[in-house]
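To start, the structure itself, in C-alpha coordinates.
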Amino acid sequence: MASVVIRNLSEATHNAIKFRARAAGRSTEAEIRLILDNIAKAQQTVRLGSMLASIGQEIGGVELEDVRGRNTDNEVSL
(Lines of atoms letter the chains of each structure in order from A and count residues from 1; the text may use other names and numbers.)
(Lines give C-alpha, C1' and ligand atoms only; values in the text may rest on other atoms or scores of the structure.)
Protein backbone atom coordinates (compact mmCIF):
# COMPACT_ATOMS: atom_id res chain seq x y z
CA MET A 1 0.00 0.00 0.00
CA ALA A 2 1.10 3.51 -0.74
CA SER A 3 1.66 6.13 1.92
CA VAL A 4 1.05 9.86 1.60
CA VAL A 5 2.27 12.75 3.74
CA ILE A 6 0.25 15.96 3.57
CA ARG A 7 2.13 19.05 4.64
CA ASN A 8 0.73 22.48 5.45
CA LEU A 9 -2.81 21.24 6.08
CA SER A 10 -4.72 23.98 7.85
CA GLU A 11 -5.68 23.39 11.45
CA ALA A 12 -9.33 24.03 10.56
CA THR A 13 -9.30 21.31 7.90
CA HIS A 14 -7.55 18.87 10.21
CA ASN A 15 -10.05 19.55 12.99
CA ALA A 16 -12.99 19.14 10.60
CA ILE A 17 -11.69 15.76 9.46
CA LYS A 18 -11.07 14.68 13.06
CA PHE A 19 -14.62 15.71 14.00
CA ARG A 20 -16.10 13.90 11.00
CA ALA A 21 -14.09 10.77 11.82
CA ARG A 22 -15.07 10.83 15.49
CA ALA A 23 -18.76 11.22 14.57
CA ALA A 24 -18.52 8.15 12.31
CA GLY A 25 -16.53 6.10 14.84
CA ARG A 26 -13.41 6.00 12.68
CA SER A 27 -9.83 7.11 13.12
CA THR A 28 -8.69 10.28 11.38
CA GLU A 29 -6.49 8.18 9.11
CA ALA A 30 -9.42 5.91 8.17
CA GLU A 31 -11.59 8.96 7.48
CA ILE A 32 -8.99 10.50 5.17
CA ARG A 33 -8.61 7.15 3.41
CA LEU A 34 -12.40 6.96 2.93
CA ILE A 35 -12.57 10.52 1.57
CA LEU A 36 -9.79 9.84 -0.93
CA ASP A 37 -11.30 6.49 -1.98
CA ASN A 38 -14.69 8.13 -2.58
CA ILE A 39 -13.11 10.84 -4.71
CA ALA A 40 -11.16 8.28 -6.74
CA LYS A 41 -14.31 6.19 -7.34
CA ALA A 42 -16.30 9.27 -8.38
CA GLN A 43 -13.59 10.20 -10.87
CA GLN A 44 -13.85 6.77 -12.50
CA THR A 45 -17.58 7.10 -13.17
CA VAL A 46 -17.52 10.35 -15.13
CA ARG A 47 -20.08 10.20 -17.90
CA LEU A 48 -19.33 11.22 -21.48
CA GLY A 49 -21.70 14.21 -21.36
CA SER A 50 -20.09 15.51 -18.19
CA MET A 51 -16.64 15.09 -19.68
CA LEU A 52 -17.61 16.96 -22.87
CA ALA A 53 -19.24 19.76 -20.87
CA SER A 54 -16.08 20.09 -18.78
CA ILE A 55 -13.92 20.30 -21.90
CA GLY A 56 -16.25 22.96 -23.32
CA GLN A 57 -15.98 25.02 -20.14
CA GLU A 58 -12.19 24.74 -20.16
CA ILE A 59 -12.01 26.29 -23.63
CA GLY A 60 -14.37 29.11 -22.76
CA GLY A 61 -17.69 27.61 -23.81
CA VAL A 62 -19.09 26.43 -27.11
CA GLU A 63 -22.02 27.83 -29.10
CA LEU A 64 -23.81 25.04 -30.93
CA GLU A 65 -26.21 25.76 -33.75
CA ASP A 66 -29.67 24.38 -33.17
CA VAL A 67 -30.06 21.91 -36.03
CA ARG A 68 -33.54 20.70 -35.17
CA GLY A 69 -36.21 21.53 -37.68
CA ARG A 70 -38.76 24.12 -36.66
CA ASN A 71 -41.41 23.02 -39.17
CA THR A 72 -44.27 21.24 -37.40
CA ASP A 73 -46.64 21.18 -40.38
CA ASN A 74 -45.71 17.67 -41.48
CA GLU A 75 -48.11 14.92 -40.52
CA VAL A 76 -46.72 11.68 -39.21
CA SER A 77 -48.18 8.55 -40.78
CA LEU A 78 -48.00 5.45 -38.65
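Think of each number as a place in line: the chain as shown, counted from 1.
The backbone N, Cα and C atoms fix where each Cβ goes, and this holds for glycine too.
Secondary structure from DSSP puts ARG7 (mutagenesis position) in coil. ARG7 (mutagenesis position) has a Cβ environment of 4 other Cβ atoms inside 10 Å. Recorded in Swiss-Prot as a mutagenesis result, ARG7 to Ala carries the remark: Loss of DNA-binding, still binds FitB.
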